[in-house]
Amino acid sequence: MAEGKAGGAAGLFAKQVQKKFSRAQEKVLQKLGKAVETKDERFEQSASNFYQQQAEGHKLYKDLKNFLSAVKVMHESSKRVSETLQEIYSSEWDGHEELKAIVWNNDLLWEDYEEKLADQAVRTMEIYVAQFSEIKERIAKRGRKLVDYDSARHHLEAVQNAKKKDEAKTAKAEEEFNKAQTVFEDLNQELLEELPILYNSRIGCYVTIFQNISNLRDVFYREMSKLNHNLYEVMSKLEKQHSNKVFVVKGLSSSSRRSLVISPPVRTATVSSPLTSPTSPSTLSLKSESESVSATEDLAPDAAQGEDNSEIKELLEEEEIEKEGSEASSSEEDEPLPACNGPAQAQPSPTTERAKSQEEVLPSSTTPSPGGALSPSGQPSSSATEVVLRTRTASEGSEQPKKRASIQRTSAPPSRPPPPRATASPRPSSGNIPSSPTASGGGSPTSPRASLGTGTASPRTSLEVSPNPEPPEKPVRTPEAKENENIHNQNPEELCTSPTLMTSQVASEPGEAKKMEDKEKDNKLISANSSEGQDQLQVSMVPENNNLTAPEPQEEVSTSENPQL
């Protein structure tokens with residue numbers, strides 16, 4: 001029996017060697033072109049798709065295994081960090097028991113995620129890839145059977161084409177050819193049916209695997225987010241318990257870190273605040289910051305109301321001070337603003353610098369009033385001129401309540417008269433002159449040297465005051481009281497200025513440097529021609545509403561150069 005088995009094994013081995021030899025011989029003949037090779041384009045396309053599918057499947061399977069390995073590593077790392085936190089967390093701190101539950105749930109969640117990922121993703125891909133080896137073997141077997149089929153066909157053709165025909169050999173060659181053809185065609189037909197199905201199954205495999213992965217991630221991250229919220233709340237309680245202990249990031253250069261801010265990992269509605277500083281280096285509790293912000297917001301309306309009350313009080317105090325200052329300044333401002341208007345003041349300076357130099361040269365010169373005019377000799381004009389003076393309306397008050405303090409001014413020194421300013425109260429200016437024969441008599445400033453136009457305003461000296469809130473009303477004074485007050489307040493020295501002082505102002509102007517004798521002669525000529533222009537100033541008292549109307553600018557002077565100078 002043993003000898004029979006050994007002989008059978010030797011015969012099988014010899015048969016296999018003979019097949020391999022015949023196959024190798026056939027392949028050589030096919031490569032040399034001496035034998036015809038059978039080809040199936042449909043199968044070749046399916047085989048090409050299979051090899052591509054196999055490569056993609058093995059790559060995805062390899063990446064999934066690496067992903068699972070990374071999850072395992074992350075599980076172990078997270079577990080060690082949680083255990084270390086639990087060890088260093090003192091039992092006296094708030095949230096000690098809650099931290100234990102968080103650590104245990106964290107480990108359980110990672111373990112569940114790892115197991116389900118390995119079962120629903122990696123193992124599924126492993127089953128999908130396992131079928132490639134079987135199909136690959138069948139494709140290889142089909143290739144061998146194809147060579148056997150080609151070899152049997154070539155042998156049959158050789159026997160049939162031999163010169164000496166042998167019926168036994170021909171019958172045996174036909175039998176082998178039919179057998180090889182049947183095996184090859186059956187295997188080829190199976191592969192032609194299975195390969196396209198396997199190739200299309202890759203879509204369902206990918207869908208199933210990544211649906212499982214996405215679902216597992218969603219569940220895992222949702223549960224992990226809850227644990228993170230719980231852990232953040234525990235840390236917030238601990239921070240609130242020890243709010244005086246602040247950790248500041250320091251000792252690190254800006255190049256080694258992109259940001260020095262320790263931001264919270266979780267943003268909740270209770271801790272979010274628009275007023276928190278994004279650049280604060282400390283990790284103070286956001287809840288405490290939101291509470292402080294809400295407290296400041298509650299105090300903000302009270303502070304704003306207090307500021308409004310303080311502003312109202314300041315306005316009332318300013319109005320009282322203005323009332324007292326207006327009564328005191330009405331008599332004080334009369335001294336530096338007399339009603340004397342000599343020929344020297346009638347000449348306007350070409351530039352602002354000339355006007356400043358004129359005031360510096362003649363410290364004793366007076367400011368001309370808008371409506372009054374005197375002759376060069378200092379005597380009032382004999383003809384009754386009419387001056388129309390008016391007080392400022394309520395809309396011409398101060399621009400803002402805060403500017404009222406700057407409007408209340410004291411009397412300027414006699415050497416430099418104050419410039420015209422917008423007054424907030426309707427008090428009469430110091431240049432208001434009652435219509436009396438003494439104030440309007442004498443010479444008229446309509447000489448060739450100077451002419452005063454009450455109707456036209458110089459664009460350089462005109463003042464524009466924007467409308468403002470209405471100032472408090474002042475007690476109405478009768479024209480007789482104003483007249484007596486202005487008469488008593490006038491300075492006789494200022495009203496009667498010598499012609500030498502009047503003309504010295506003209507001499508101080510650059511380009512008008514003349515001798516004093518020529519100026520006296522000019523003054524005589526001006527007094528002689530003063531009667532020609534008495535009609536240019538008409539003074540009329542407006543008794544209505546007890547308001548004196550006058551041109552608003554106080555320095556509206558238009559002059560013409562004397563051709564004799």
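Yeah, the Cβs are placed from backbone N, Cα and C, and that goes for glycine too.
Keep in mind that this structure shows the original residues, not the substituted ones.
Sequence annotations record features per position, and here Swiss-Prot assigns domain 'BAR' to 28-244.
Swiss-Prot lists Phe13 to Ala among its mutagenesis entries, and the accompanying note reads: Strongly reduces binding to membranes.
For the published mutagenesis Phe21 to Ala, Swiss-Prot gives the following note: Strongly reduces binding to membranes.
According to Swiss-Prot, the experimentally introduced change Val81 to Arg is described as follows: Abolishes dimerization and membrane binding; when associated with E-214. According to DSSP, Val81 (mutagenesis position) is assigned to a helical segment.
Ser214 to Glu appears in Swiss-Prot as a published mutagenesis result, with the remark: Abolishes dimerization and membrane binding; when associated with R-81. DSSP assigns Ser214 (mutagenesis position) to a helix in the three-state reduction.
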Give, as a single whole number between 0 and 100, the mean pLDDT over the domain 'BAR' (28-244).
90
Report, in whole Å, the straight Cα-to-Cα distance of Ser214 (mutagenesis position) from Val81 (mutagenesis position).
26
